[in-house]
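The following features are taken from Swiss-Prot:
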- 35-120: domain 'Ig-like V-type' (DOMAIN)
- 132-209: domain 'Ig-like C2-type' (DOMAIN)
- ARG108 to Ala: Inhibits dimerization (MUTAGEN)
- GLN110 to Ala: Inhibits dimerization (MUTAGEN)
- TYR309 to Phe: Reduced SLAMF6-mediated cytotoxicity (MUTAGEN)
- TYR309 to Phe: Retains reduced SLAMF6-mediated cytotoxicity, disrupts interaction with SH2D1A and retains interaction with SH2D1B; when associated with F-273 (MUTAGEN)
Amino acid sequence: MLWLFQSLLFVFCFGPGNVVSQSSLTPLMVNGILGESVTLPLEFPAGEKVNFITWLFNETSLAFIVPHETKSPEIHVTNPKQGKRLNFTQSYSLQLSNLKMEDTGSYRAQISTKTSAKLSSYTLRILRQLRNIQVTNHSQLFQNMTCELHLTCSVEDADDNVSFRWEALGNTLSSQPNLTVSWDPRISSEQDYTCIAENAVSNLSFSVSAQKLCEDVKIQYTDTKMILFMVSGICIVFGFIILLLLVLRKRRDSLSLSTQRTQGPAESARNLEYVSVSPTNNTVYASVTHSNRETEIWTPRENDTITIYSTINHSKESKPTFSRATALDNVV
């Protein structure tokens, strides 16, 4: 319990009038890499014997050390959360391993001697090692063959401590992750654009070729244009075939209708044959149509013999039989 008593005695004995005030000190900025180790350096007063050292983290006691000239120092870790990851050098500088994001904060070392006290302040930042830098692009090709590039740079797990900039030929073009440039192959030579991502512990870079990106866009534009041309051609061919079929069908219907209209009443009458059957007292007419049959008009000649056949009645009554001369008289 001696170390605890001495620590409390140090806190109460060295007030604002006996130590350097916190407001007048500039903390030392120390950057640590997530998962790795960091050391907070400690300097001793020259020519003075150190009684004890207290390490604080965010104003909470972290460790209490009592140096000895003839034996190993007494080291008492007062923060169990960081106890297994704490270590001290021969000069009692603090080493913190397997860094975590929660280790970020303010650290202080209070060194007590017989005549004075020294306060060292630190600000520890835990940063991620940058990795997996990528550049995405959205390119557009105009009709005048000018290529417009929209470039975006990114890294994995980026935070506010990561900065981006774009460079070309050693000149900084932008201090943002986004860059928009126009490139004309007719007047511009091959140009590379480099994105640089960095934080306090690491940096990455990635370069892209404007010529390569624009060539890819041109190929895509040509392929798209060819596909549209082929689709348009196929649609035109199918439309022409459908239109041709409609015209042929309409023409066929018109020819059929015209043929029907050219047949006059006389030809229609000639194409009809009537058969008269008179069973008993009823008469039944039947007609047979001979479409498109060629019919010759019969013209009687002088020497032709005209024969008329009488209708046979199937009734039992006997009909008188007329002679050929009588029949001819009746016709006349």
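Using the three backbone atoms N, Cα and C, a Cβ is placed for every residue, glycine included.
Original residues fill every noted site, and no substitution is shown.
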To what whole number does the mean pLDDT across the domain 'Ig-like C2-type' (132-209) round?
89
Secondary-structure category, per DSSP, in which ARG108 (mutagenesis position) falls:
strand
